[in-house]
Amino acid sequence: MTSKTLYQKIYDSHVVYEDKNGESILYIDLHLLHEVTSPQAFDALRSKKRKVRQSKKTFATMDHNVSTKIQSISASGSMAKKQMEQLIKNCRDFNIPLYDINNPNQGIVHVIAPEKGMTLPGMTIVCGDSHTSTHGAFGALAFGIGTSEVEHVLATQTLKQKRFKNMKVEIIGKIPKFVTAKDIILFIIGQLGSSSGTGYVIEFCGDVIKNISMEERMTICNMAIEMGAKSGLIAPDEITYKYLKDKIYSPSGLFWEKSLDYWKFLKSDKNAHFDKCITLDISNLAPQITWGTNPDQVISIDEKIPDYNNINSLLKKESAKSACEYMGLKSNTYLTNISIDRVFIGSCTNARIEDLRAASKILKNRKIAKHVKAIVVPGSGSVKRKAEQEGLDKIFIDSGFEWRLPGCSMCLGMNKDRLNFGERCASTSNRNFEGRQGRGGRTH
């Protein structure tokens, strides 16, 4: 029997048809929707008089455009309101479950699906959103798709795909104090580059991965896309099973036992072939922070911004120079000496309960600078309630933060939470692109 990687096992088990050129029709187990990338797909279904093939394997939420100040679809502008109204109508017409703003469990799509047990090992999962790779933390093959592909999955519950190469990234060493999963994935991206994963599905493994929580694993897989990868994967284990036990959509009873038997098969075989293998030791890692305008322009908190004149690659040199100009920074200076205007704690990368606990622990009995505007946006209604039960909201408010409603918020400039021109923000989100948090905004 041929040895296989985790990616190959999941892919092969979902092939409906494969032609001689290696292009496949893959069955999709779970299709997640939100208000921004789905309207045109539903319009196309109506124009062709087609139905949704598997409405029970499709779930929708409002997250990108929602206001985190007021529980109203009118609070983020006319375009946002129109998109949310359209999502309500589409889900009603096609019988799709919707977590709208009046649902107590509404939140970011990549937060609510795992916390409700929709995301399970061995699944194929798609969504019209780049950071669908988050779900790979459960040993699911998960990736973002475009609007035309959203239509295709709605209509057929399948998707045309090709096989990607497979990369193994092994993380070893003891996690230093104050280093988080976000630091680890930023370090990986910084070491390998923002295009290092192009054409690959990446499996993260090693002692470090084995010993971190599911929420930390989600952070790592969430940002696999920032390496250019199709998806990120982590093999399921006892930590995964414990997290999924008794979730609303998780299997139960005899089905749970049968699922466990299958999930234990979901790991790369000992002699499985990877197209590329990389090992990184994080024993001496310090907290990481980006200085530029893409995630691989990253340094340790105690390092200086690199001198772009010393960069050999002309392309990287010009990119670094441009980034410094946009960010209003100079080479050979410390970011710890740079003043910030805003702080954002949230996004599908870092808005879960463990993230809020970690941040509140630092903020307890402290006050933020008077000139800094700071917000905390829980990833879901469930996370918000849990945090409030633990009194975390009071810690944030007492320190000077605003405690908001769930949503994507300041991760992207699609709602009212955005930077003003020239403002500098320390953000727990996943992208530091130019204008990502608002025109002229500077994101770290």
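One-based numbering along the chain as shown.
Using N, Cα and C of the backbone, Cβ positions are placed for all residues, glycine too.
Substituted residues are absent from this model; it holds the original ones throughout.
Per Swiss-Prot, [4Fe-4S] cluster binding site is recorded for C348, C408, C411, and the stated evidence type is sequence analysis. S47 to N appears in Swiss-Prot as a natural variant; the accompanying note says: In strain: MNb027. Quoted from Swiss-Prot, the note on natural variant L254 to F is: In strain: UT.002. Under its natural variant annotations, Swiss-Prot gives N312 to K the following note: In strain: OH.036. According to Swiss-Prot, the natural variant L315 to V carries the following note: In strain: GA2181, MNb027, OH.036 and UT.002. According to Swiss-Prot, the natural variant S339 to A carries this note: In strain: UT.002.
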Alpha-carbon distance [N312 (variant position); S47 (variant position)] in Å: 54
Pairwise Cα distance for L254 (variant position)/N312 (variant position) [Å, integer]: 60
Long-range Cβ environment of L315 (variant position), under 8 Å and at least 6 residues apart: none
Sparsest-packed among the binding-site residues, when each Cβ's other Cβ atoms within 10 Å are tallied, from C348, C408, C411: C348
Alpha-carbon spacing, C348 ([4Fe-4S] cluster binding site) to S339 (variant position), which is rounded to whole Å: 26
Nearest of the recorded positions (S339, C408, C411) to N312 (variant position), judged by Cα-Cα distance: S339
Cβ contacts of S339 (variant position) (under 8 Å, same chain, 6 or more positions away): R424
Where S47 (variant position) falls in three-state DSSP terms: helix
Cβ neighbour count (within 10 Å, all chains shown) around S47 (variant position): 8
Neighbour count (Cβ, 10 Å) for L254 (variant position): 8
Sorted by sequence, non-C348, C408, C411 residues with Cβ within 8 Å of centre, [4Fe-4S] cluster: D63, H64, I108, H110, H131, G346, S347, T349, A351, G407, S409, L412, S429, N430
Protein Cβ atoms within 10 Å of N312 (variant position), excluding its own: 6
